[in-house]
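Novice: Right, I'll just put the structure down here and ask away after.
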Amino acid sequence: METNFSFDSNLIVIIIITLFATRIIAKRFLSTPKMVSQETVAHVKDLIGQKEVFVAAKTYCPYCKATLSTLFQELNVPKSKALVLELDEMSNGSEIQDALEEISGQKTVPNVYINGKHIGGNSDLETLKKNGKLAEILKPVFQ
């Protein structure tokens, strides 16, 4: 006796998408929030205020590379006016990233601050550049 199993490919796709979406939702909304010490948060706030430009990045991140290229090559921000932290090369990089999430609500890198104000990530930086607002925000950096 031969059994013939036939699956609708659309059903398989729907099941895969449902499983993927369930995993994302569970991770985002049901995960335990990470506890960041207030000492670490204060330290990160101090780091943000040390220089006019602060960027938290990771060496392998293409968006981080694009942000650094925009700031330092295209816009010629003096490196002496910036603090760039490569979180993946730091022993406490994940703690710093968690503190940045608590401070700004942004977990991803790059995480950019200019003159102590949270700018966002690479797409936010590029939008400001495209709209002509980034040059205005950076004016104090060049004074």
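Backbone N, Cα and C atoms are what each Cβ position is placed from, and that goes for glycine too.
OK, Swiss-Prot features for this one:
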{"type": "BINDING", "residues": "Lys58, Thr59, Tyr60, Cys61, Pro62, Tyr63, Val109, Asn122, Ser123", "note": "glutathione binding site"}
{"type": "DOMAIN", "residues": "41-143", "note": "domain 'Glutaredoxin'"}
{"type": "MUTAGEN", "residues": "Met1 to Val", "note": "Loss of the mitochondrial isoform"}
{"type": "MUTAGEN", "residues": "Met35 to Val", "note": "Loss of the cytoplasmic isoform"}
{"type": "MUTAGEN", "residues": "Cys64 to Ser", "note": "Leads to 30 percent decreased oxidoreductase activity"}
{"type": "MUTAGEN", "residues": "Ser123 to Asp", "note": "Leads to decreased oxidoreductase activity"}
Novice: In whole Å, could you give the widest CA to CA gap in the glutathione site formed by Lys58, Thr59, Tyr60, Cys61, Pro62, Tyr63, Val109, Asn122, Ser123?
Specialist: 18
Novice: I'd like the Cβ neighbour count for Tyr60 (glutathione binding site), meaning other Cβ atoms within 10 Å of its Cβ, all protein chains included.
Specialist: 9
Novice: Looking at Cβ-Cβ distances, which residues of the chain lie under 8 angstroms from Val109 (glutathione binding site) while being 6 or more apart from it?
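Specialist: Residues satisfying the criterion: Ala56, Ala57, Lys58, Cys61, Tyr63, Cys64, Leu87, Gln97, Gly121.
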Novice: Mind telling me which of the mutagenesis positions Met35, Cys64 has the densest Cβ neighbourhood, counting other Cβ atoms within 10 Å?
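Specialist: Of Met35, Cys64, the one with the most crowded Cβ is Cys64.
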Novice: Report the nearest neighbour of Ser123 (mutagenesis position) in space among the recorded positions Met35, Tyr60, Pro62, comparing Cα positions.
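Specialist: Of the recorded positions Met35, Tyr60, Pro62, Pro62 has its Cα closest to that of Ser123 (mutagenesis position).
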Novice: I'm trying to understand the geometry here, so how far is the Cα atom of Tyr60 (glutathione binding site) from the Cα atom of Met35 (mutagenesis position), in Å to the nearest whole number?
Specialist: 26
